[in-house]
Amino acid sequence: MLRHLAGASALALTLAGAGFAQDHDHDHEDVTLYRVFVGDHEKGQVTAFDLAEPDHRWTFPTTGQVKLYSVAGGAVVAAVQSDADTVQFIRSGISFHDHGDHRDIEVGDPAAIDASLTGPRPFHLVEHDGKVVLNYDQGGYAEILDGHALAEGKAEPGRFPQARAHHGFVAPLGGNWLSTVASDEKVEGDASVPRLGLQAFDAEGNPAGNLATCTGIHGEAFSGAYLAAGCKEGVLTVKAGANGSEYKLLPYPADLPQGVTTGTLLGSTGIQVFLGNYGPDGLVVIDPVDEPHYRYIKLPFRRVDFALDPAKPSTGYVLTEDGSLHRIDLLKAEIVASAKVTEPYSMDGHWNDPRPRIAMAGDEIVVTDPNAGLVRRIATEDLSERGTVPVEGKPYNIAVTGGSGVTH
């Protein structure tokens, strides 16, 4: 049974609606605003625009190609540039202040934050419990930022040491830090360092528990009380317990396709459930508590990108290589609607070839279309196209900030 999380209804009300709306009252204005940030595939550049008024746009130079993350409650967009050994930050120009029965919204122009991070191949970014954590795959450490300070333009990281550099992640949970752990096995050339599993540490990097086996650990997400990570054997779940981190491995069941694993996970904010990839043409809905832990969704074509809808926690979307966007019902674990939204983009070729990416913006899904030089606006209601926004170059990775609030 999927567990609903407190605050889901409020979240849905907060995020519902798209574009920009105002409702005048004697004392306040209700404002809904979404701002879209798009990274170019070929040149170091991020383009930002307001969804309902795309002529309100800004351009930010970057060192290299970016992966974009909305962090610090949407006040900041992190631009992770793995190949350029750099992480830059952009203040989104949108911030929220919670007042219990409502939240205030402040809107201004986006602006680059002067401070940036540099280090050997930053890759996975994890945000949880007010912390933003970046793993340096070739550095043997992670850097930890305070989300509130980052929203104020301060990037002053602390460092979490790892025993060996590897492609992994670090995340806070309870009073400890969870870190992937690599083997000390010698590797040749560009071969990846084997990853053994997940372990709890204190802030100085001292072990605070035993290693939980999760061979080839990759991908992480939070939902409710749990963190989940993909493994060769199954999906490892972790929650904070009275005596430290509590681990449970959910083995892949025999009735799932064999020879493939989960390596990318998304966590719902309104119900305690995860959506993960399962091979190139499948998804799994994962319940960390109740059986069946896995429910498999076969896709008609290979997956290009997928996302969860924060306003409708039981809903997800997946784009497949034929150019179709599919709505996923997580409660039923099935595709409930589909529509063609782009030309086909084959998954053959390099993993980083220019292909569409999707993100949620209230009652719209925004889809980058690199070959067309567009961001497409797709209605969640019926998957119809509401409009397109031209973006110079090859629009690729995407992040959205914003929502609804009150101005006084």
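From the backbone N, Cα and C atoms, a Cβ is placed for every residue, glycine too.
For all the noted positions, this structure keeps the original residue and models no substitution.
Pulled from Swiss-Prot, these are the features on record:
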type    : residues                      : note
MUTAGEN : His99 to Ala                  : Loss of zinc binding to site 2 and loss of zinc transfer to AztC; when associated with A-102, A-104 and A-408
BINDING : His99, His102, Asp104, His408 : Zn(2+) 2 binding site
MUTAGEN : His102 to Ala                 : Loss of zinc binding to site 2 and loss of zinc transfer to AztC; when associated with A-99, A-104 and A-408
MUTAGEN : Asp104 to Ala                 : Loss of zinc binding to site 2 and loss of zinc transfer to AztC; when associated with A-99, A-102 and A-408
MUTAGEN : His124 to Ala                 : Loss of zinc binding to site 1 and no effect on zinc transfer to AztC; when associated with A-167 and A-218
BINDING : His124, His167, His218        : Zn(2+) 1 binding site
MUTAGEN : His167 to Ala                 : Loss of zinc binding to site 1 and no effect on zinc transfer to AztC; when associated with A-124 and A-218
MUTAGEN : His218 to Ala                 : Loss of zinc binding to site 1 and no effect on zinc transfer to AztC; when associated with A-124 and A-167
MUTAGEN : His408 to Ala                 : Loss of zinc binding to site 2 and loss of zinc transfer to AztC; when associated with A-99, A-102 and A-104
Nearest recorded site to Asp104 (mutagenesis position) by CA-CA distance, among mutagenesis positions His124, His167, His218:
His124
Give me the sequence-ordered set of same-chain residues, not including His124, His167, His218, with a C-beta within 8 angstroms of the centroid of the Zn(2+) 1 site's C-beta atoms.
Phe123, Asn135, Asp137, Gly168, Phe169, Thr180, Arg195, Ile217, Gly219
For His167 (mutagenesis position): DSSP state (helix, strand, coil)
coil
Pick from His167, His218: which of these mutagenesis positions has the biggest number of other Cβ atoms within 10 Å of its Cβ?
His218
His124 (mutagenesis position): tally of other CB atoms within 10 A of its CB:
22
Using a 10 Å cut-off, grab the number of neighbouring Cβ atoms around the Cβ of Asp104 (mutagenesis position), all chains included.
15
Can you grab the distance from His167 (mutagenesis position) over to His124 (mutagenesis position)? Cα atoms, rounded to a whole Å.
8
